[in-house]
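Asks: Annotations per Swiss-Prot:
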type    : residues            : note
MUTAGEN : ASN5 to Asp         : Loss of all functions
MUTAGEN : LYS76 to Glu        : 100,000-fold decrease in conjugation efficiency, but tetramerizes and binds DNA normally
MUTAGEN : GLU88 to Leu or Gln : Increased homotetramer stability
MUTAGEN : LYS99 to Glu        : 100,000-fold decrease in conjugation efficiency, but tetramerizes and binds DNA normally. Binds less well to TraD. May be dominant over wild-type. Partially rescued by a TraD E-712 mutation
MUTAGEN : VAL106 to Ala       : 2000-fold decrease in conjugation efficiency, but tetramerizes and binds DNA normally
MUTAGEN : ARG110 to Glu       : 33,000-fold decrease in conjugation efficiency, but tetramerize and bind DNA normally
MUTAGEN : PHE121 to Ser       : Alters oligomerization, probably more dimers than tetramers
Amino acid sequence: MAKVNLYISNDAYEKINAIIEKRRQEGAREKDVSFSATASMLLELGLRVHEAQMERKESAFNQTEFNKLLLECVVKTQSSVAKILGIESLSPHVSGNSKFEYANMVEDIREKVSSEMERFFPKNDDE
């Protein structure tokens, strides 16, 4: 283990001591929560955060690509469900039941979607 001498601000020093005190109050032994061990743990944690940030910069999230992929999946799902509803409405098991006629199923879905959308995106009086 390498030994390093460094200077830190009084604020950082007080915060590290506060962490040590809190751990001791929680029952940690004196030798388990030394200033050196706590400062080392915080330094390692800071390095991991720094590395994660650098990694994120290299492989930045592409919102446009995500939106495109999401829209593609939604359109595929919508198209598939429309075909399945069409097939289901022709089934002899549901013939004569207006609840399962294609036009009625579509209207029912639109009403339910509209209701859910209103919950999350209430309409303004201006619209």
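Cβ coordinates come from backbone N, Cα and C, glycine included.
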Asks: Give me the Cα-Cα distance between ASN5 (mutagenesis position) and PHE121 (mutagenesis position), rounded to a whole Å.
Replies: 56
Asks: Between GLU88 (mutagenesis position) and ARG110 (mutagenesis position), what C-alpha distance do you get in Å?
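Replies: Taking the Cα atoms only, GLU88 (mutagenesis position) lies 18 Å from ARG110 (mutagenesis position).
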Asks: Between LYS76 (mutagenesis position) and LYS99 (mutagenesis position), how far is it from one CA atom to the other, in Å?
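Replies: One finds 25 Å between the Cα atoms of these residues.
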Asks: Do any residues at least six apart in sequence from VAL106 (mutagenesis position), in the same chain, have a Cβ closer than 8 Å to its Cβ, and if so which, in order?
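Replies: For VAL106 (mutagenesis position), the qualifying residues are LEU85.
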Asks: Let me know the DSSP-derived helix, strand or coil state of VAL106 (mutagenesis position), please.
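Replies: Where VAL106 (mutagenesis position) sits, the three-state DSSP reduction gives helix.
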